[in-house]
Each structure stands twice: as structure tokens, then as C-alpha cells.
Amino acid sequence: MENTSITIEFSSKFWPYFTLIHMITTIISLLIIISIMIAILNKLCEYNVFHNKTFELPRARVNT
């Protein structure tokens, strides 16, 4: 019966560290994936012909 109490005590001390490490690794991996996607999209925008014209609004001509 003493072995079960030792395993329960170990697991109760182990799980908060495990969840903390798991959260940190998931956040770091998501940041890495998002930065890679941003870099790929920037490279694709460099090869786009209409990249410089996307944010320009058409100007209306005023007839005088």
C-alpha cells in the first residue's frame, strides 16, 4: 500500500510541471509555425506582380 501513496504523491507533483512544459512547448511551436508562414507569405508577395498596387485606392476624376 505504500507504493500507491508514493506514486500518487509523485504524480501530483509531476502533473503541474508537465502541463507547464507542455503549454510552453505548444506556444513556442505555434510561434515558430506562424513565423514560417509569415516568411513564406512575404516571399510569395515579393514575386506577385500586383503587390505594389493592392493597397492603392482608385481615385475619382473630377470634371471641371
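Every residue gets a Cβ built from N, Cα and C, even glycine.
Residues as originally present; substitutions not included.
Bear in mind that the values here come from a model prediction, so they are computed numbers and not experimental data.
Secondary structure at Ile21 (mutagenesis position), taken from DSSP and collapsed to helix, strand or coil, is helix. Where Swiss-Prot documents Ile21 to Tyr as a mutagenesis experiment, the accompanying text is: Reduces the effect of small-molecule inhibitor.
One entry in Swiss-Prot concerns the mutagenesis experiment Ile21 to Phe. Its note says: Reduces channel activity. In this view, Ile21 (mutagenesis position) is surrounded by 10 other Cβ atoms within 10 Å of its Cβ, with every protein chain counted.
Quoted from Swiss-Prot for the published mutagenesis His22 to Phe: Impairs channel activity; when associated with F-51. Reduces the effect of small-molecule inhibitor. Sequence-distant neighbours of His22 (mutagenesis position) (same chain, 6+ residues apart, CB-CB distance under 8 A): none.
While the structure shown retains the original residue, Swiss-Prot records the mutagenesis experiment His22 to Ala with this note: Impairs channel activity; when associated with A-51.
Under the heading of mutagenesis, Swiss-Prot lists Ala39 to Ser and annotates it as follows: Abolishes the effect of small-molecule inhibitor. On its own chain, Ala39 (mutagenesis position) has no residue at least 6 apart in sequence with a Cβ closer than 8 Å to its own Cβ. Secondary structure from DSSP puts Ala39 (mutagenesis position) in a helix.
Swiss-Prot documents His51 to Ala as a published mutagenesis change and attaches the note Impairs channel activity; when associated with A-22.
According to Swiss-Prot, the mutagenesis experiment His51 to Phe carries the annotation: Impairs channel activity; when associated with F-22.
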